[in-house]
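One structure below.
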Amino acid sequence: MDLFGDLPEPERSPRPAAGKEAQKGPLLFDDLPPASSTDSGSGGPLLFDDLPPASSGDSGSLATSISQMVKTEGKGAKRKTSEEEKNGSEELVEKKVCKASSVIFGLKGYVAERKGEREEMQDAHVILNDITEECRPPSSLITRVSYFAVFDGHGGIRASKFAAQNLHQNLIRKFPKGDVISVEKTVKRCLLDTFKHTDEEFLKQASSQKPAWKDGSTATCVLAVDNILYIANLGDSRAILCRYNEESQKHAALSLSKEHNPTQYEERMRIQKAGGNVRDGRVLGVLEVSRSIGDGQYKRCGVTSVPDIRRCQLTPNDRFILLACDGLFKVFTPEEAVNFILSCLEDEKIQTREGKSAADARYEAACNRLANKAVQRGSADNVTVMVVRIGH
């Protein structure tokens, strides 16, 4: 099964004049200079024929997070200047690169989490806006690396917490260094090795306990290498890209990830070939996902830690990335979630706190309001909403 494919890039049309800009709503990136188009080339053939065209709006995703975990937001990111620390706010800026007149779009993550009706928070998340220095990539090929991830634990908090604390560390250690012939192939191999190694580490630790841990976790990670997104996921947590279509003058929800559940044909066939079975839509009638980190008792039954990996070229029409676990999408469709966030970003009544830009305040409010609304709509699961702002 092909694990790596391109998400389609929309056809370019001239950016709208001032009149059209007004139809898109107020300017949300007033602290950012306008970006020029990225030179992305013609691209290769579409390898995933199940992906919707960029203009379609089918896709969604929910993110989850652990309250007990040591927060890693911004950990590993470049240190702020004394002035930024004083203001308590880090401006999102574009990283301009002197090659092919390209512009690296700035990325900044925001998150909100709610325990909901569950007894404990079993979700975890990681926001690393810039880990370029830690990855030490080939300077001539890569100028910016960012990492965002959500993990939805089940059977306990240990697998999701372990993945949140260790997956990006393993990724940094395995990230390509020195001479690289193909960045994309090398990054793909790096992600596959990282997931395999992290799962093996957790299973080794889990099996050494008495009694053995039975925790498991989904994983949805977005690795940004310059303006290319690499999305790796296990299970039913999802990543969604909000992209503006200039022809229709509407925003679309583009799915960046693929859900893994035992009822899907390929997943069920793999489980059955390994000696397992699917009952009531679950592995052995118990486990709801067919790929995960942990879940040692199900790994011999065909459950795997091999992620689906997809690639997406960022464009000037991209607004934000939504990462979330199924707690959100039990009560929100992807389109509803994207439109809810957009309405918050256009709300001029949102108060700007001291030390924060208007854009920061709106994105934080969007995360909090969406998480609250999911709980109000009756989501019985933990709810975590992560939104990654794309600077223009």
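Placed from the backbone N, Cα and C atoms, the Cβ positions cover glycine too.
Under the heading domain 'PPM-type phosphatase', Swiss-Prot lists 108-390.
Looking at Swiss-Prot, you'll find the mutagenesis Asp152 to Ala noted as follows: Loss of >90% of activity. Counting every protein chain shown, 33 other Cβ atoms lie within 10 Å of the Cβ of Asp152 (mutagenesis position).
The Mn(2+) 1 binding site annotation in Swiss-Prot covers Asp152, Gly153 and is backed by similarity to another entry.
Counting every protein chain shown, 24 other Cβ atoms lie within 10 Å of the Cβ of Asp381 (Mn(2+) 2 binding site). Residues or ranges marked as Mn(2+) 2 binding site by Swiss-Prot: Asp152, Asp326, Asp381.
All chains included, 20 other C-beta atoms sit within 10 angstroms of the C-beta of His154 (mutagenesis position). The mutagenesis experiment His154 to Leu is recorded by Swiss-Prot, whose note states: Loss of >90% of activity.
Among the sequence features in Swiss-Prot, the mutagenesis site His154 to Asp is noted as follows: Loss of >90% of activity.
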Cβ neighbours of Gly153 (Mn(2+) 1 binding site) where a neighbour is any other Cβ within 10 Å:
30
Spatial separation of Asp152 (mutagenesis position) from Asp326 (Mn(2+) 2 binding site) - C-alpha basis, Å:
8
Taken over the domain 'PPM-type phosphatase' (108-390), the model's mean pLDDT:
95
Rounded inter-Cα distance in Å - Asp381 (Mn(2+) 2 binding site), His154 (mutagenesis position):
11
What number of additional C-beta atoms lies within 10 angstroms of the C-beta atom of Asp326 (Mn(2+) 2 binding site)?
24
